[in-house]
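Worksheet: one structure, shown below.
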Amino acid sequence: MQIFVKTLTGKTITLEVEPSDTIENVKAKIQDKEGIPPDQQRLIFAGKQLEDGRTLSDYNIQKESTLHLVLRLRGGMQIFVKTLTGKTITLEVEPSDTIENVKAKIQDKEGIPPDQQRLIFAGKQLEDGRTLSDYNIQKESTLHLVLRLRGGMQIFVKTLTGKTITLEVEPSDTIENVKAKIQDKEGIPPDQQRLIFAGKQLEDGRTLSDYNIQKESTLHLVLRLRGGMQIFVKTLTGKTITLEVEPSDTIENVKAKIQDKEGIPPDQQRLIFAGKQLEDGRTLSDYNIQKESTLHLVLRLRGGY
């Protein structure tokens, strides 16, 4: 059968092949036609880098399929992968390698199946289809390898419309990862998602285990209104603080924002609006607090009542 190989210069090469040809054979044919040594060739099909030992039929490459040929930079670069046991593995990679390729290299060295590997860089879990250069991973960068527990666990996410979404997660998944999974399923951008568990809004950088979220726990998904609103908080010293909030923010969330701005621990804050002391578990909309409302902040004396 015939297949096509497209180079980065836009040139298309036609090859005569068999479904049982290995990728290695195909690279040899490209060398015959174009003079490019196989060790400088990387072949991509359907977004995947093809491995030398596999056959065309393994990748479901059929007649008149088009492969993409990327030239491997001589020498590539080294990166390090640190495991939880403290062992450091050195890998030879290219900036254009996908995370999937990196996991395959780790499997070659360490025997760990890719589906049990989670790679972390700069606090972010790396996605299989992305490349090292997408994440700005450069020579001698260190990735962290976390083993994925077989099977993980299921959690539920309930929306305000009453719909319940089931997600496959790991205890070590970050809230950011969970929001990405919700985006995959429901198409809701992470920056419009707020996740609540046990009355608390969950922070992107924390993990499910940080919040003691276990299998079959239910999270609540609240959509963040674009833009939110501003409110003011006036202290006894007369100072006024401006906060960006959502009507669905809890009083607890507001106290956390005040702590971020002013350094006052939430347990020392009492918030008053319309003569009422506000309770942690309630939301701003529960108290009809609207944009540009002013709350009063009274400090709770330590040990007081």
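Even glycines carry a Cβ here, placed using N, Cα and C.
Here the original residues stay in place, and none of the substitutions has been built in.
Residues or ranges marked as domain 'Ubiquitin-like 1' by Swiss-Prot: 1-76. The annotation domain 'Ubiquitin-like 2' is assigned in Swiss-Prot to 77-152. Positions annotated as domain 'Ubiquitin-like 3' by Swiss-Prot: 153-228. Taken from Swiss-Prot, the feature domain 'Ubiquitin-like 4' applies to 229-304, supported by sequence analysis. For the mutagenesis experiment Leu8 to Asn, the note given by Swiss-Prot reads: Rate of phosphorylation by an insect Pink1 is very slightly increased. Looking at Swiss-Prot, you'll find the mutagenesis Gln49 to Glu noted as follows: Rate of phosphorylation by an insect Pink1 is slightly decreased. While the structure shown retains the original residue, Swiss-Prot records the mutagenesis experiment Lys63 to Gln with this note: Rate of phosphorylation by an insect Pink1 is very slightly increased. One mutagenesis experiment catalogued in Swiss-Prot, Glu64 to Gln, is accompanied by this note: Rate of phosphorylation by an insect Pink1 is increased.
Recorded features from Swiss-Prot, shown on the structure.
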| residue | record | DSSP class |
| --- | --- | --- |
| Leu8 | mutagenesis position | coil |
| Gln49 | mutagenesis position | strand |
| Lys63 | mutagenesis position | coil |
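Taken together, the residues in the domain 'Ubiquitin-like 4' (229-304) have a mean pLDDT of 88 on the 0 to 100 scale. For the domain 'Ubiquitin-like 2' (77-152), the DSSP-based tally of helix, strand and coil residues reads 18 helix, 28 strand, 30 coil. Under DSSP, the residues of the domain 'Ubiquitin-like 4' (229-304) split into helix, strand and coil as follows: 18 helix, 28 strand, 30 coil. Between the candidate mutagenesis positions, Leu8, Gln49, Lys63, Glu64, the densest Cβ environment within 10 Å is the one around Gln49. Within the set of mutagenesis positions Gln49, Lys63, Glu64, the entry lying nearest in space to Leu8 (mutagenesis position) is Gln49 (CA atoms). The two recorded residues Gln49 (mutagenesis position) and Glu64 (mutagenesis position) have their Cα atoms spaced 18 Å from each other.
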